[in-house]
Amino acid sequence: MLLIPISSSSSSSISPPPNSYPSNHHSLFFSNLTFPIQHGSRKLKTLRLRANFWESIRSGFVKNNNSTQLVEPPSIVNDEEEETEPLLPVEFTLVERNLEDGLVEEIIFSSGGEIDVYDLQGLCDKVGWPRRPLVKLAAALKNSYMVATLHSVMKSSSDSDSSEGGDGEKQQEKKLIGMARATSDHAFNATIWDVLVDPEYQGQGLGKALVEKLVRALLQRDIGNISLFADSQVVDFYQNLGFEADPEGIKGMFWYPK
């Protein structure tokens, strides 16, 4: 399963079938230590992000007499120091713009909620991905640690004016235009998959915003090791977002039937 990153300087890229991995496929790891985040319900320390890549992975293990034992790492924060500040909003408006005919379009980012698999399949069709069984798509979404989406919501300007006055806001159309998801062990590591943006909305920086918001949400949950896979032509795109190829000589590897 490959990624389709979209940025203002990149065109649509099409991934090969999910069961094929070309030789120009790269593993990237998030390593930008200055990436801005808002702290969530726990106080995060920068030591974990400054550690070598494998140090945080090995932090919960210790070797003793040729055996590996699981040990409990020290708590990163005392109970009395815990913050109650909430995590990033589950849903917020990323872009709002006025269109012709008195319409207003909002691009809404969400790090939660459900996705209609038929909408996702339609989005995959638009970017040229091969179709995958709907049952497997639903299972992939269900088993993901986090699913981030971009929706376009179209409404009339009169609806916006009435909502400001306290009346109910009537949404005329809501369309899935972007998605990215992450799998995780819920403690140390996360991998980002399936980054895609509707071709009609490419070239506007929405893919960059989608990845940045997803990374922030993962960091807020104290997930420090974030990786993804990218085709060679979009490695620079992810490196500009703080990802690093082959940190400390570590390479991602794949197994697939001959």
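The backbone N, Cα and C atoms fix where each Cβ goes, and this holds for glycine too.
Where a substitution is noted, the model still shows the residue that was there originally.
Swiss-Prot lists Ile107 to Thr among its mutagenesis entries, and the accompanying note reads: Complete loss of interaction with CaLCuV NSP protein. Taken from Swiss-Prot, the feature domain 'N-acetyltransferase' covers 107-258. For Lys136 to Glu, Swiss-Prot lists a mutagenesis experiment annotated as follows: Complete loss of interaction with CaLCuV NSP protein. Swiss-Prot gives this note for the published mutagenesis Asp194 to Gly: Complete loss of interaction with CaLCuV NSP protein. Annotation comment: Swiss-Prot describes Val195, Leu196, Val197, Gly203, Gln204, Gly205, Leu206, Gly207, Lys208, Asp231, Ser232, Gln233, Tyr238 as acetyl-CoA binding site, evidence class similarity to another entry. Positions annotated as active site, proton donor by Swiss-Prot: Tyr238.
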Fill in: Cα distance (Å, whole number) from Ile107 (mutagenesis position) to Val195 (acetyl-CoA binding site)
16
Practice prompt. Could you check which of the mutagenesis positions (Ile107, Lys136, Asp194) sits closest to Ser232 (acetyl-CoA binding site), going Cα to Cα?
Written response: Asp194
Discussion item. Using a 10 Å cut-off between Cα atoms, which of these recorded positions sit near Ile107 (mutagenesis position): Lys136, Asp194, Val197, Leu206, Lys208?
Written reply: Leu206
Worksheet entry | Distance, Asp194 (mutagenesis position) to Leu206 (acetyl-CoA binding site) (CA atoms, angstrom) | 14
Fill in: Number of other Cβ atoms within 10 Å of the Cβ of Lys208 (acetyl-CoA binding site) across all protein chains
20
Worksheet item: Between Tyr238 (acetyl-CoA binding site) and Lys136 (mutagenesis position), how far is it from one CA atom to the other, in Å?
Response: 27
Practice prompt. Sorry to bug you, but what's the C-alpha spacing from Lys136 (mutagenesis position) to Asp194 (mutagenesis position), rounded to the closest Å?
Written response: 14
Worksheet entry | Recorded acetyl-CoA site residues Val195, Leu196, Val197, Gly203, Gln204, Gly205, Leu206, Gly207, Lys208, Asp231, Ser232, Gln233, Tyr238, farthest C-alpha pair in Å | 22
Practice prompt. Taking the Cβ of Ser232 (acetyl-CoA binding site) as the centre, count every other Cβ atom within 10 Å, in any protein chain shown.
Written response: 12
Worksheet item: Rounded to the nearest angstrom, how far is the Cα of Val197 (acetyl-CoA binding site) from the Cα of Lys136 (mutagenesis position)?
Response: 20
Worksheet entry | Among Lys136, Val195, Val197, Leu206 [recorded positions], residue with fewest other Cβ within 10 Å | Lys136
